[in-house]
Amino acid sequence: MLEFLFISLLWLFKPIYFLLFTVMFSFLIFNNFSWGGLFLVLDSYSFILLIVMSLFILGIIVISEKNNNLLILSEILVFICIIFFIPSNMMMLYMFFELSMFPILVMILGYGSQIEKINSSYYLMFYAAFCSFPFLFVYFKSNFLLVFTYYNFVISWEMFFILSLSFMMKFPIYFLHLWLPKAHVEAPTTASMLLAGLLLKLGTAGFLRILGSLSFVHNNVWILIAFLGMILGSFCCVFQSDSKALAAYSSVTHMSFLLLSLVFITMSSKISSVMLMLAHGYTSTLMFYLIGEFYHTSGSRMIYFMSSFFSSSMIMGILFSVVFLSNSGVPPSLSFLSEFLVISNSMLISKSMFVMIFIYFVVSFYYSLFLITSSLMGKGYHNFNTWNVGFSAPLVLMMYNVFWLSVFY
């Protein structure tokens, strides 16, 4: 039903993208089906759902973005991300992983509004280069065997850490996260939507691919990194005055929570991590879309100036509240279901983990509620274009589409 709703929107606004959507969707109805010879293979429902999410995000960008150059860059980036989800060996995975950086860099440098965009591009390139060269080191040390390997290989703990460093940068985990707020603040709205909704999923999907090589003995290191990212990142959100920076740090906390789910290495933890990927993809895309609409109308991203802004439109206020409540994991959103599964898994492993997760949830709910109350209370503006906000309706439906569970169970 949701797919038909979205396709009807595409048919109404951009008929050529309706054709593109239907052609791509016809490829996605097959599971365990290789339509690219030895190089591309659909081997999991998880990656099929991520590809569907990519197409939904592209759809809202196609409908809402007026700049044709940004549209072309968005289509290139989504195509690269789709190919990233379905390669059959590590070398192709790495190639498309690095290739995804260039459209975002062009968007930031070409269409950013402030001179600080050069500094944020330096951060992005430095982190990408610093964290990706170790991957090439492992590649050469393996005597090029990674070219033909279908993800199931046995390596030492040290080699796994080096291999996962490039994916950790795209998560990003807390200590490799400094490029993300800078890139979000300087990027145009379209680039921020793609960066939060798609590019962060490349790191999680890549880590999910190599997870079979993770040593069970050293999980404590990853659990510690995940908890530090959750707690410190959520406290960073509390002290932000820029709404876009707050949404960026919120992505850092959610990705740390996702890392906690992944390293448990159980079937239910994999299911919860994929659902959390989907929930964060839809939610963060809408967060940056709404913040971008606020910026385009008022000329500011400061939370102080958001006071009463969304109360000028009832539809906008409801949508804003729904998105940020979903971001904090309120039922019946997909975020709640995935986070509930993560909490259940962590309680089975150690009761003491619940204290850390409780702190994370309290702080996370606080900054989401603070942003909602600060934006809805007070005297409202009257110059807001409500029509554009209606484009986000399909993503809201997907964000609360709890029937994703039926795919896994």
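Heads up, the Cβ atoms here are built off N, Cα and C, so glycines get one too.
TRP11 to Gly appears in Swiss-Prot as a natural variant; the accompanying note says: In strain: AB1.
For the natural variant LEU20 to Trp, the note given by Swiss-Prot reads: In strain: PB306.
For the natural variant SER26 to Gly, the note given in Swiss-Prot is In strain: PB306.
For the natural variant PHE30 to Cys, the note given in Swiss-Prot is In strain: PB306.
Taking all protein chains in view, 15 other C-beta atoms sit within 10 angstroms of the C-beta of TYR45 (variant position). According to Swiss-Prot, the natural variant TYR45 to Cys carries this note: In strain: CB4856.
Under natural variants, Swiss-Prot gives GLY317 to Ser with this note: In strain: PB303.
Across the structure, GLY317 (variant position) and TYR45 (variant position) are spaced 35 Å apart at their Cα atoms. Cβ neighbours within 10 Å of GLY317 (variant position), excluding its own Cβ and spanning all shown chains: 18.
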